[in-house]
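Some features that Swiss-Prot has for this protein:
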type	residues	note
BINDING	ASP44, ASP45, CYS84, ASP302, ASN303	Ca(2+) binding site
ACT_SITE	CYS84	active site, nucleophile
MUTAGEN	ASN117 to Gln	Faster electrophoretic migration typical of a size reduction probably due to glycosylation loss
BINDING	LYS137, SER162, HIS251	substrate binding site
ACT_SITE	HIS139	active site
MUTAGEN	ASN215 to Gln	Faster electrophoretic migration typical of a size reduction probably due to glycosylation loss
MUTAGEN	ASN356 to Gln	Faster electrophoretic migration typical of a size reduction probably due to glycosylation loss
Amino acid sequence: MGWLFLKVLLVGMAFSGFFYPLVDFSISGKTRAPQPNIVIILADDMGWGDLGANWAETKDTTNLDKMASEGMRFVDFHAAASTCSPSRASLLTGRLGLRNGVTHNFAVTSVGGLPVNETTLAEVLRQEGYVTAMIGKWHLGHHGSYHPNFRGFDYYFGIPYSNDMGCTDAPGYNYPPCPACPQRDGLWRNPGRDCYTDVALPLYENLNIVEQPVNLSGLAQKYAERAVEFIEQASTSGRPFLLYVGLAHMHVPLSVTPPLAHPQRQSLYRASLREMDSLVGQIKDKVDHVARENTLLWFTGDNGPWAQKCELAGSVGPFFGLWQTHQGGSPTKQTTWEGGHRVPALAYWPGRVPANVTSTALLSLLDIFPTVIALAGASLPPNRKFDGRDVSEVLFGKSQMGHRVLFHPNSGAAGEYGALQTVRLNHYKAFYITGGAKACDGSVGPEQHHVAPLIFNLEDAADEGMPLQKGSPEYQEVLQQVTRALADVLQDIADDNSSRADYTQDPSVIPCCNPYQTTCRCQPV
């Protein structure tokens with residue numbers, strides 16, 4: 001307890017004037033070959049079709065499209081889960097939720113987070129001499145030792161969970177709409193369905209709450225400024241750096257102001273998409289100016305769009321999940337349909353990652369952990385197994401060999417949290433459970449357990465509308481391979497050193513800069 005208190009005290013000292021006074025940029029340790037800088041940008045609830053390079057109907061991602069033309073675009077890239085916390089945990093550990101313990105989202109009142117016996121990417125790289133920063137949405141625990149500053153990040157600036165998990169003074173756009181924070185103590189806003197509590201949304205700098213409620217309309221620019229300043233300082237330090245940016249975009253457009261010109265042609269979601277694209281462009285521009293030759297920039301998303309938000313949700317492109325939509329309910333976020341986990345993905349590293357290349361390799365967010373560790377010349381943490389693989393040969397254009405098999409866990413739809421209920425085998429996909437997620441029209445697909453799984457050939461049916469005939473030789477051959485692959489991975493997980501997250505809830509852990517005020521307000525109205 002004494003050690004933890006001391007670290008909290010040191011990291012949480014107030015910032016006065018300039019940037020990163022507690023980040024040690026000095027060089028120490030042995031001399032070694034240059035290690036690449038790593039910038040990972042993770043969008044929130046962004047659809048595969050929200051990237052213009054993927055989907056011609058999208059015209060709002062000029063910076064990302066330019067990055068695609070200058071780097072590699074992955075068209076068969078998948079989130080490790082179909083909702084926030086599990087996907088982010090897998091990004092930072094290279095392990096599925098059944099191994100790392102994070103199978104569903106953490107709440108504002110969550111006591112726990114990503115289990116502390118799980119080793120994060122930042123912890124590995126910091127041991128290798130990297131200076132590390134995390135900017136944006138964390139959502140892997142905010143209380144005590146689960147905070148980013150205790151999970152390998154020298155610097156943290158952001159909201160510790162989703163940007164809709166607390167009230168603000170200008171709540172932006174949501175469906176259904178949510179009211180603003182009460183303007184004075186003693187008033188209640190009656191949050192209603194699908195809105196969070198009256199506690200104001202906090203913005204942290206390291207362990208300090210610096211705004212509560214946060215001003216969402218200026219948040220994207222604050223994230224860009226912090227990212228740019230970190231890259232600037234780290235690039236002159238002589239040390240390699242890791243920057244992980246968890247965007248507040250896309251989610252729902254809580255930060256955008258109403259479009260003034262041509263509103264019929266400029267949706268709120270598109271305005272938010274352009275704002276996100278500008279933020280990414282600023283980060284890439286800084287990399288180009290100060291660290292272009294030795295920096296890998298990897299952009300992707302945590303899961304697909306949130307269909308129940310209707311016009312405030314993103315585009316799945318051609319991955320409609322038609323079988324599910326005909327049954328009712330959503331085939332996007334929370335589900336194992338393609339719209340729930342197939343996400344945009346780009347890699348950029350001039351001189352190393354070939355330009356204007358489209359990769360069809362079957363890849364996953366799980367692969368970032370082992371790939372980055374290999375590029376840094378580090379070793380994987382011992383005494384545990386990993387679901388991701390080193391795909392640097394794919395990154396460098398030397399191979400199109402990705403995964404043969406991927407497993408898609410339930411992320412809040414029908415079935416148990418974290419259960420591997422869908423299996424991807426080459427271009428085939430087998431569903432053992434379907435239904436359970438809400439669509440825009442309010443319908444929820446019936447929970448259906450398929451003893452003989454639905455199997456789709458994605459080369460012929462990217463829309464997942466027509467499964468294979470169960471009596472066909474093709475179905476029987478795929479079924480045999482899928483059954484064996486699923487049995488093997490479940491046995492492998494059973495034999496692994498797995499963790500279990502603490503999902504206990506306690507109102508006393510809610511972030512609060514002013515416990516004497518009902519909403520924890522520290523900012524004047």
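Including glycine, each Cβ sits where the backbone N, Cα and C put it.
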C-alpha spacing of ASN303 (Ca(2+) binding site) relative to ASN215 (mutagenesis position), in angstrom: 25
Pairwise Cα distance for CYS84 (Ca(2+) binding site)/HIS251 (substrate binding site) [Å, integer]: 10
Cα separation, the residue listed as 'active site' to ASN117 (mutagenesis position) (Å, whole number): 17
Candidates LYS137, SER162, HIS251, ASN356, namely the recorded positions, that fall within 10 Å of ASP44 (Ca(2+) binding site) by Cα distance: LYS137, SER162, HIS251
Cα distance (Å, whole number) from HIS139 (active site) to HIS251 (substrate binding site): 14
Separation of alpha carbons, SER162 (substrate binding site) and ASN303 (Ca(2+) binding site) (Å): 13
Between ASN356 (mutagenesis position) and ASP302 (Ca(2+) binding site): CA-CA distance (Å): 24
Cα-Cα distance, maximum over LYS137, SER162, HIS251, record's substrate binders, Å: 11
